[in-house]
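*Asks:* Sharing a structure with you now.
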Amino acid sequence: MKVLALRHSVAQVYADTQVYVHDDTKDSYENAFLISNLTTHNILYLNYSIKTLEILNKSGIAAIALQSLEELFTLIRCNFTYDYELDIIYLHDYSYYTNNEIRTDQHWITKTNIEEYLLPGWKLTYVGYNGSETRGHYNFSFKCQNAATDDDLIIEYIYSEALDFQNFMLKKIKERMTTSLPIARLSNRVFRDKLFPSLLKEHKNVVNVGPRNESMFTFLNYPTIKQFSNGAYLVKDTIKLKQERWLGKRISQFDIGQYKNMLNVLTAIYYYYNLYKSKPIIYMIGSAPSYWIYDVRHYSDFFFETWDPLDTPYSSIHHKELFFINDVKKLKDNSILYIDIRTDRGNADWKKWRKTVEEQTINNLDIAYEYLRTGKAKVCCVKMTAMDLELPISAKLLHHPTTEIRSEFYLLLDTWDLTNIRRFIPKGVLYSFINNIITENVFIQQPFKVKVLNDSYIVALYALSNDFNNRSEVIKLINNQKQSLITVRINNTFKDEPKVGFKNIYDWTFLPTDFDTKEAIITSYDGCLGLFGLSISLASKPTGNNHLFILSGTDKYYKLDQFANHTSISRRSHQIRFSESATSYSGYIFRDLSNNNFNLIGTNIENSVSGHVYNALIYYRYNYSFDLKRWIYLHSIDKVDIEGGKYYELAPIELIYACRSAKEFATLQDDLTVLRYSNEIENYINTVYSITYADDPNYFIGIQFRNIPYKYDVKIPHLTFGVLHISDNMVPDVIDILKIMKNELFKMDITTSYTYMLSDGIYVANVSGVLSTYFKIYNVFYKNQITFGQSRMFIPHITLSFNNMRTVRIETTKLQIKSIYLRKIKGDTVFDMVE
């Protein structure tokens, strides 16, 4: 959903669009709630309130004030992520395909021969980080840039088995135009760029679990963040490999040698960060022209010093000369050395060239060892070739994708490796490594042990659901880690599957009730965005690839009206209510009937079931940004800070009734997941509320009327307005509450319209108009620890006879209250009051 705010209406008609005019009779919160539950994708919000826009954005719903038709046309035709704190729109707009154009935010790609392999008549355009170079295209009242690029497709091609780039891109662009992409995939980089700076302002130690190549630029500015990944491939791991020969396989049609060099250096940088938590100087020997340096320096300020007879235009200092082992003394501490020396074969005889390459490999290794031998805080990445070698067993082997699989690989060394045991590795084993292993990640840090880190803030995005983690340990971590943002895959199945297949792995599935967190917010991706100054124009779809975002230790936990709130809670029910049942009251009708309340007169007004809880349960797949458990808990401890909106405090029994309705809904739908979720939420309600039932009552509150429009043969027909189980010394407390509630009780608009047989031999009249007051007085009794009400639903009625009688229907008739009293069952009236 996107909310586009306008001061005046527009003449154009847009598809999937609704107009909402600000209602001045309601406050900003109520207007925001009503907008959020509209069913179309685009909302044109007229006569808008700035406060309402703020509320929507904090809820993760993109809402922005527009000043021109051009702004409207741009935003209505695509999705976007909105930084509502800095007033920046990041478009996810692929309409540039209509210019026969693909886009990249990686400069090195523009220096390759990729355009030879594009679709006929197409071109490649560089747009800068997150589309920063496109800002000049939009002369708007807010900052705007198009963050959409095709880098994800280009990188996917590089790691795929496909060789024909044109066919690959054609297929992927067609998929992009027809298949639902997770919106989080498009906006994740914007999110990470907001998330980590804000965390580092508040927390000294930040730990990040499971970073992937998509984040390889994001963390360059944060050397102190400790990364956990899948670990490195070590020299000692080659013992598992069988010997092989040279394979010679082309990976990419266009030259990706620069990409390989960039990944090697980035791997070395993050390895250095892990050891020393600071930025290094970067020395590079060979690898000219290294256009990728532009990309790295565009993201973060690094000092590069390079040696190569060829130009390296983006280096800080370039020496247009060869580098020899005697030059190592020129290199400073606190640095990285990247050695990428290899002579081109040219027309040389193969055997002669092979001998040269092996000599250069030994020379490269000597330079690396000499560099690491003295000084401190050093890491070296050196180019190697498959040959018989003695190597430190703890050295890291790298084989990032390059244009062709031939005989090269890279060795990552630190000063400790220099002193470690060396092992003879045959050439055939190294060929086996080259032929079969691709380094898929620039982050090669050790795996995360799933345990609490008391002195750190843990970020684990899309990293802990894998079934190689122990599920109970993941739950234990989330329950006990005081400060964290952790995601787990939500259980979107209908058969309550404990794990689901995803790509080539299995993931555990979770529901919010699997966790027993303390002061944690459990929400969706869009709900989480709102907590960090972002909102998005499209909520996550229930694809099966959805995650719960669990934030522990946030200072926003008690801000119930601002973050992870109840906006959009009824949107799904509004979208489907006109399908088979063809009535806007279908949800109300089902909820009442499923709790054996058959009086449906005024069912949309007299609610006996919490609609919030009911919708949050049965449609949790469509809106889990609303943190239901937090909402229940804060109500149970009376710490709900209501900032606005139409607020009605629910009695705990109304929450229970909602769970029962949801369970019946789940049974009818054969939805085992909703069934379990509803049961567990009901158990949770019973845990946080101390609900007691007057199923064996000894007192009741009665209401006597001046007029009863039916025949009756009981002595005094009355409405039993609830039963109590109390000791005699609690009677004064009950009387005090009745006195406090007197005005509200006598103001009830009570009506009746028919009679019916409640059961065999019990003839009653229906009563409408009392439920809201009943639940209010229930809450007052509950807070005073007085047992009021039974476990079954309260069905208001007046007993007319203890004989079977014919039912009667009359015009709706108002009942005038004569008196309200408290009486002991099978005893005397102990209190009576009149208006």
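Heads up, the Cβ atoms here are built off N, Cα and C, so glycines get one too.
Dumping what Swiss-Prot says about this protein:
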- H718 to A: Complete loss of 2'-5'-phosphodiesterase activity; when associated with A-797 (MUTAGEN)
- H718: active site, for 2'-5'-phosphodiesterase activity (ACT_SITE)
- T720: active site, for 2'-5'-phosphodiesterase activity (ACT_SITE)
- H797 to A: Complete loss of 2'-5'-phosphodiesterase activity; when associated with A-718 (MUTAGEN)
- H797: active site, for 2'-5'-phosphodiesterase activity (ACT_SITE)
- T799: active site, for 2'-5'-phosphodiesterase activity (ACT_SITE)
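Looking at the shown structure, what environment does each listed feature sit in?
*Replies:* Secondary structure at H718 (mutagenesis position), as computed by DSSP, is strand. Here the Cβ of H718 (mutagenesis position) has 21 other Cβ atoms within 10 Å, regardless of which shown protein chain they belong to.
Take the CB of T720 (active site, for 2'-5'-phosphodiesterase activity) and look out to 10 A: across all protein chains shown you find 17 other CB atoms.
Neighbours of H797 (mutagenesis position), defined as other CB atoms within 10 A of its CB across all chains, total 19.
Under the DSSP three-state reduction, H797 (mutagenesis position) is assigned to strand.
Taking Cβ-Cβ distances under 8 Å and a sequence gap of 6 or more within the same chain, the neighbours of T799 (active site, for 2'-5'-phosphodiesterase activity) are V714, P717, H718, T720, L758, I762, Y763, V764.
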